[in-house]
Amino acid sequence: MPRIMIKGGVWRNTEDEILKAAVMKYGKNQWSRIASLLHRKSAKQCKARWYEWLDPSIKKTEWSREEEEKLLHLAKLMPTQWRTIAPIIGRTAAQCLEHYEFLLDKAAQRDNEEETTDDPRKLKPGEIDPNPETKPARPDPIDMDEDELEMLSEARARLANTQGKKAKRKAREKQLEEARRLAALQKRRELRAAGIEIQKKRKRKRGVDYNAEIPFEKKPALGFYDTSEENYQALDADFRKLRQQDLDGELRSEKEGRDRKKDKQHLKRKKESDLPSAILQTSGVSEFTKKRSKLVLPAPQISDAELQEVVKVGQASEIARQTAEESGITNSASSTLLSEYNVTNNSVALRTPRTPASQDRILQEAQNLMALTNVDTPLKGGLNTPLHESDFSGVTPQRQVVQTPNTVLSTPFRTPSNGAEGLTPRSGTTPKPVINSTPGRTPLRDKLNINPEDGMADYSDPSYVKQMERESREHLRLGLLGLPAPKNDFEIVLPENAEKELEEREIDDTYIEDAADVDARKQAIRDAERVKEMKRMHKAVQKDLPRPSEVNETILRPLNVEPPLTDLQKSEELIKKEMITMLHYDLLHHPYEPSGNKKGKTVGFGTNNSEHITYLEHNPYEKFSKEELKKAQDVLVQEMEVVKQGMSHGELSSEAYNQVWEECYSQVLYLPGQSRYTRANLASKKDRIESLEKRLEINRGHMTTEAKRAAKMEKKMKILLGGYQSRAMGLMKQLNDLWDQIEQAHLELRTFEELKKHEDSAIPRRLECLKEDVQRQQEREKELQHRYADLLLEKETLKSKF
């Protein structure tokens, strides 16, 4: 008895690969030919396997909640129409049907109270899968059957054969056509070489013959054109960029190596700057603790004195209330004014709000569909099948309505009545008490109705606001009218200046000046004092000019000399002595610090303070007032004018002043080793070299500083003017192009003008030549006509003779 092969069953990995390769070769229409490669599958099964599992457009991810809700609603609207439902959801029909049955089975388990985590659609041992085309492929066994190996080798051979009978026939026809064309071409060439032209017979084509005509051809207008751009320029091939590493791009290993190198450098810099964080990072701690910043709290709103006053008032009200209770006064006025404020009002239970109970809409819809599926015939009558309340809100995703938070309504002296603290109140809603919530602050005990409940108030309506103001004003007026008449009249009379003093005292008592303002005012006072003190100092100190580090007292002349000093010499000695005293005072109180040692320690200055103090004790320094200094300055100015007139000194020009200054400055030399100035003619060669080296170093420092400053300014100007520069370059290029066009147009204009002149001069000559040629041709034609007539006559004569 022959072996009967029943096609079908579980798909294997080898069969899936053969099916995909066959679809790539034969397409999605020749399923019989594709099935001939698979001995155990039919054409229908191959087609189902492709469209239900192997197609790359099939979605195989987990079902989302929105897709499940959409599936249940569409199944309710279009039952059993899975081919229509599938493209709406984005799944296959088999997937939709399978998941729908899965949801129904899950709902049935829920009704039967069988809470199991297993899939209800899972096959039990011994069951056969009715739809193997929608399941993943089974791995291939290590030892295949002979039939499977034969099928695999046959499929490999057939799929690898791309030259079938039809392909060979097409190739042969193509070769014959090419040989026929070459033979005809060779024949035409040989005939053309023999002097015989054969016109090629072309079949008349409908439409445009693209081999003979140029479609959409636009012939250029007659004239002269620039053909410089049409010249072919050979490309300068850069063979360095055609290397393999340039074509392949940067390798991943090279990029990772560069990144690792950057990380090492970054870690090295981090170790130098921030060692603790680098240690934490290298030890494997990814999230190390940050440095805690200093806690900055706002200033207290209530001072200690005010707090003590509140405590005293509370104690006084408590004593008054106890006195009223002991005396037996229990009227409404006393109970209202003297209310209890010690015990916290716990009218609202301290309960944590529980999570609102939510319902599983997918489970409800599945239960409804299962109940509608199992409903009895309506001929029996009775009640309808009980269903859960549902709607079509699950077709689209649900969005939560967000209310705008209102910080104005969350003030500490207002308790909202609708339980929505900090949200915009909705008009027209019923106020609800705050239930099942833990209060966020101490509830207000407002026995005097100072803060009335206004949760229902609509403050956006101006008419309502005006009405509330009018009612409160009327209520206040009625309350004031109800007050008892005063028993005693008092009149307080203030003195005339008491109001101003009272206002000033109130301002001084209430206003507390800020610490920053106090510091700023003190700093301004100190700056003013410093400026005033600086004005009383010497001009050299005020302008921070270089001053000598040592005082040369040998410039003074001895008093007991022969011959004795004159009055002018004595005056000069007094001036020198005062100058030496001023130098000692400045070196003691205002030592000079060179610009290079501003931040560091001053070297060689201020070390002889004891010497200066001793000298100033014997020769005290006298300070003068501002008026005395002004008088002395006026006297000096007058003396300078007298000397200028007496010496006939005119106005000195800047060139002459600079020349004199350069000559004087060239005679002075600074010795860096001794930190002093001396005359150039008294210095040695070594001192001159050291001085010049110091000057060169200073000049280089100035050059470096100015270069850095210039670089910063250049960078800043480049940022500011970069756009303008690029715009200017673009405009300059456009301007140059326009000038070139103008010159070219001018050159063409001159060329055409010259051409017109030549043509105007040549046209008459051409006309004369043409007229002569025509006249000559006419005469020749007449001669030929006469000759033709003679020949005809001679012909007739000969005919008549013979």
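Every residue, even glycine, has its Cβ placed from backbone N, Cα and C.
The domain 'HTH myb-type 1' feature in Swiss-Prot is assigned to 1-56.
If you look up Swiss-Prot, you'll see 57-108 marked as domain 'HTH myb-type 2'.
Swiss-Prot gives this note for the published mutagenesis W31 to G: Abolishes DNA-binding; when associated with G-53 and G-82. The number of other CB atoms found within 10 A of the CB of W31 (mutagenesis position), across every protein chain shown, is 20. DSSP assigns W31 (mutagenesis position) to a helix in the three-state reduction.
Its own atom aside, the Cβ of W53 (mutagenesis position) has 21 Cβ atoms within 10 angstroms in the protein chains shown. W53 to G appears in Swiss-Prot as a mutagenesis experiment; the accompanying note says: Abolishes DNA-binding; when associated with G-31 and G-82.
Annotation of the mutagenesis experiment T227 to A in Swiss-Prot: Abolishes phosphorylation. No effect on homodimerization nor on nuclear localization; when associated with A-303; A-358; A-385; A-404; A-411; A-417; A-424 and A-438. Under a cutoff of 8 A between CB atoms, and with a sequence separation of 6+ in the same chain, T227 (mutagenesis position) has no neighbours.
Take the CB of S303 (mutagenesis position) and look out to 10 A: across all protein chains shown you find 11 other CB atoms. S303 to A appears in Swiss-Prot as a mutagenesis experiment; the accompanying note says: Abolishes phosphorylation. No effect on homodimerization nor on nuclear localization; when associated with A-227; A-358; A-385; A-404; A-411; A-417; A-424 and A-438.
Annotation of the published mutagenesis T404 to A in Swiss-Prot: Abolishes phosphorylation. No effect on homodimerization nor on nuclear localization; when associated with A-227; A-303; A-358; A-385; A-411; A-417; A-424 and A-438; the original residue is retained in the structure shown.
Experimental mutagenesis at this site is recorded by Swiss-Prot as T411 to A, annotated: Abolishes phosphorylation. Markedly diminished pre-mRNA splicing activity; when associated with A-438. No effect on homodimerization nor on nuclear localization; when associated with A-227; A-303; A-358; A-385; A-404; A-417; A-424 and A-438.
Under the heading of mutagenesis, Swiss-Prot lists S417 to A and annotates it as follows: Abolishes phosphorylation. No effect on homodimerization nor on nuclear localization; when associated with A-227; A-303; A-358; A-385; A-404; A-411; A-424 and A-438.
One mutagenesis experiment named in Swiss-Prot is T424 to A, and its note says Abolishes phosphorylation. No effect on homodimerization nor on nuclear localization; when associated with A-227; A-303; A-358; A-385; A-404; A-411; A-417 and A-438.
Looking at Swiss-Prot, you'll find the mutagenesis T438 to A noted as follows: Abolishes phosphorylation. Markedly diminished pre-mRNA splicing activity; when associated with A-411. No effect on homodimerization nor on nuclear localization; when associated with A-227; A-303; A-358; A-385; A-404; A-411; A-417 and A-424.
Cα-Cα distance from W53 (mutagenesis position) to W31 (mutagenesis position): 16 Å (rounded to the nearest whole number). Geometry remark: W31 (mutagenesis position) versus S303 (mutagenesis position), CA distance 93 Å. Counted with DSSP, the domain 'HTH myb-type 2' (57-108) comes out as 37 helix, 0 strand, 15 coil. Secondary structure at W53 (mutagenesis position), taken from DSSP and collapsed to helix, strand or coil, is helix.
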